[in-house]
Structures are given as C-alpha cells and as structure tokens.
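Worksheet: the structure to be examined is printed underneath.
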Amino acid sequence: MSSSPSFGLLAVAALLLALSLAQHGSLAATVGPRVIVVGAGMSGISAAKRLSEAGITDLLILEATDHIGGRMHKTNFAGINVELGANWVEGVNGGKMNPIWPIVNSTLKLRNFRSDFDYLAQNVYKEDGGVYDEDYVQKRIELADSVEEMGEKLSATLHASGRDDMSILAMQRLNEHQPNGPATPVDMVVDYYKFDYEFAEPPRVTSLQNTVPLATFSDFGDDVYFVADQRGYEAVVYYLAGQYLKTDDKSGKIVDPRLQLNKVVREIKYSPGGVTVKTEDNSVYSADYVMVSASLGVLQSDLIQFKPKLPTWKVRAIYQFDMAVYTKIFLKFPRKFWPEGKGREFFLYASSRRGYYGVWQEFEKQYPDANVLLVTVTDEESRRIEQQSDEQTKAEIMQVLRKMFPGKDVPDATDILVPRWWSDRFYKGTFSNWPVGVNRYEYDQLRAPVGRVYFTGEHTSEHYNGYVHGAYLSGIDSAEILINCAQKKMCKYHVQGKYD
C-alpha cells in the first residue's frame, strides 16, 4: 500500500525543519539536557561531577574558550610550560586535608616544590641597589607579624553581624599609630608581600574580619607548594572531568559530547518552567536548571544577559564583592645574574612606589637551567601594565633589575610573558577578594540561586574564596543545593553564613 502524496510532503517538511533546527543549534531548545553548566573551570567541572554522581547525568557543559580549566591554564614560554594563573596548592600540612593536595601529590604526582619564605629578611633589595641589613629587615618583619597577630585577636572580638568590621589598614593604624600604615620602602614591601601578594588588593580595601586569620591556612596548614609540572596544574581539572566525561584513552582528550568548547554564553532566560541559554553563535539550549560558574568579573560585566534581570539583592551582592587582578610576569634571560642557593628563591624590591615590581621568584629547583625569573604585580599596577606594550613593561623591569644589581652585567630579557586576565572578557580578573563592609550574610547571597539559575565559583566559597580548593568545594556545595531541589523538592534556599 503506497503512502499518500500529502503524507510524504509532510514527512519531507518535518525532516527539513529538523535539519534546519539542528544546524542552528536550536533543536536543543525543545529537548535540552536537564542541567546546563556554564563554564568548565574548576568549579564548573566539580559541580558537574557531583551532579553526575547524584544521577543527574543529562548534562551539557558550555565553555567559552577552547580548553577546560579556566584560570588553571598553562602555556609554553621559552621552551617550558608555565602557569598563567593558579600555581600553588595553598594550605598544606595542617589539621585538615586540603582536597587538592592528594590529587596533586599522590594521584597525579605533579612536580611540586614547597615555597620557603623563611629567608626573605636577607633578600630585600634597596631601590638604589644592594640589600638591606638582614637584622633590620627581620625586625620590621617581626613588627608586621606582631601587628597581624593583634589583628587576629581584634578580628575575633568583632560583632558577628559584621557591623564592626574594618579594613586591614584601619587595624594597622590602630596598632602602629601611623596614619598611613606602613610607609617606608621596607615596611611597604613587607606589607605588600604579606597582604597584596595573597589577596591581590591592598589592606585599605580588604576586610579584617573575613580574612584575618585566613581559613585556608587555619584549616589546612601554613605550607604552600608550587606546581611546576609540564602537564600543568590544569591536569587536576582534566582528572576530575575524566571521572564522568568520556575521554580518549590514547590522547587523553575529552570526547564526550556533553562538553562543548568555544561556546560563549550571552543570554540566560529563566522562568518557573525552565531555562534557555543562548550562545554567541546563536545556538539555543534549554534545560530544567542552569549552573553558572562564570567568574565574578564576568558576572560584573555585560557578557551574560539575564532575562528577566537578576533581582536587586543578587545584583548588589555581585557588585559589592571585588574581582582582584594578580599578574605573574615571566622573563627569560640568556644567563643568570641573580643569587642562587638555599634561601634565595624569593626576593623583594623595596621601592618607594608601593607595589612596583616588588615580589620576585627564581626557579633554580623548578626549572633548572631555564634562566627564568618571575615578578608579580597586582591591582592597579596590573591594570596599568595590561594596557601598555610588553616592550614597555620589559623596559621598566630591566631598569628595576639594573638598580637591584648595580655591580652585575645584567643582560636584556630575551622573552617576556605578561598575562592579561583583567582584559580578557571571559575572566575580567584572577580571583575574588573580600572587601571591607560586606558581611557573611551578604556574601552568601552570591551563592544563592535565583529561581532555576544556580551559581558556583571560587567567589561563592564560604571560607576559601580566591583559591583552587575554594573553587573545587564550591562546585560540590552548589551542586548539592541544586540536587536538593531537583531530587528532594527542597528548593527554598535560606541565605546564611557562619554568623547565623
């Protein structure tokens, strides 16, 4: 029995429509995965892993770049792989186990080295050359340490509501009786090393109550380990992803269709019935829920439009918190001219201009014979440097090095690497910092879902914002919130924090 012509035409029309929808990425808008994860950095991969473990396997991960890992990303520099972003496992050898440490040190066996800052007093260079007297510097370090200890005691007495919070600088003024805080070149560079080198913002903007003491070190230990493995620190993210995403055994490449790279999310529509996500290539995907793991800097930008707009309380939480900038500048030289040996890995440049190429690291152990130095800048210096040419930055650095080592024949650097996280629209900075005036309740609003839109990222980690382990743990925590709603119908989120 033959089909009627009208039925055949309908079938052809339906087929053409399906092909057209599939070509434009819109077919997914009618069937869609249950959960879309925006971003394949540590928190996004961690969240998707926890969802998968809970039986939510109909996932789609949309990543804006051509790789996973986010701010954990290596690049080749002068023949060696170095880390553009996260580099350390911070918080090791304490009472609790940092969840990243066993993956790095035991499972993957990534090359890592304990960073030893105990000898800084003998490695502080004057602005006009030579080193400061070690005893003098040691006394200034001990003074800074004692002021910080007084700050810890003061922090513990502040009202749980956060109403009495103050900046770290205000605390320093109270204890040092100096109106501007540390003011001499040595005091400023020690201060910069203690705070800016950790938080990427100065003490005048950083919350005392929420950063002193720092939970990362109180919980996990004071030691930090520098990852210097040619596989990259990002190998941790690939390892986690490989536990639930299909991976090619030979190449190690993720081949699971649930991970889509080069998908720049530009719009998220949400309603009581579900979510729709649109990407820059005009693909459209629908789901029951969306987990947004984009950085705080991206949320503060106009890259992703939410429809309807996020409620005022959510927007205020996003804009109240700080997205800091931490820039690691690598330089390659034809030969070494700096001191090496025990206690020489880290050295400081005590400029009269606070934060001007102040913290240096040499890699005798990590990259032997590579002749590479690393200098770190943050905050306004980072933003300034991102907007000038690498040649101009190199010229500034060479001038500093020749001041530090006036008796040496200091050659020009042959290569320079200047990451530009602040300028990158997919990050808009490196990690979050807790500013003064934001209490724990307001902070937890960063993590709180809005309808079917959930949020994760290091900036949503209750105790460990700014750290790799914070991103990892926040992914798990945010996934649990979504699981409670999707599987247990416990969808009402109570904004809370340690103050409750």
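Cβ atoms are placed via backbone N, Cα and C, with glycine included.
Taken from Swiss-Prot, the feature FAD binding site covers MET42, SER43, GLU63, ARG71, ASN87, TRP88, VAL265, TYR427, GLU458, TYR467, VAL468. Taken from Swiss-Prot, the feature substrate binding site applies to GLU90, GLU198, GLY466. According to Swiss-Prot, the mutagenesis experiment LYS328 to Met carries this note: Abolishes enzymatic activity.
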Site extent for substrate (largest Cα pair distance over GLU90, GLU198, GLY466, Å): 11
Alpha-carbon spacing, GLU90 (substrate binding site) to VAL468 (FAD binding site), which is rounded to whole Å: 8
Position of peak Cβ density within 10 Å, selected from the binding-site residues GLU63, GLU90, GLU198, GLU458: GLU458
Long-range Cβ environment of GLY466 (substrate binding site), under 8 Å and at least 6 residues apart: PHE199, ALA200, ALA324, PHE431, SER432, ASN433, GLU458
Which of MET42, VAL265, VAL468, the listed binding-site residues, has fewest other Cβ atoms within 10 Å: VAL265
CB-centroid shell, 8 A cutoff, substrate site GLU90, GLU198, GLY466, site residues removed: PHE199, LEU214, THR216, PHE431, TYR467
Integer Å distance between the CA atoms belonging to GLU198 (substrate binding site) and VAL265 (FAD binding site): 31
Collapsed DSSP category at VAL265 (FAD binding site): strand
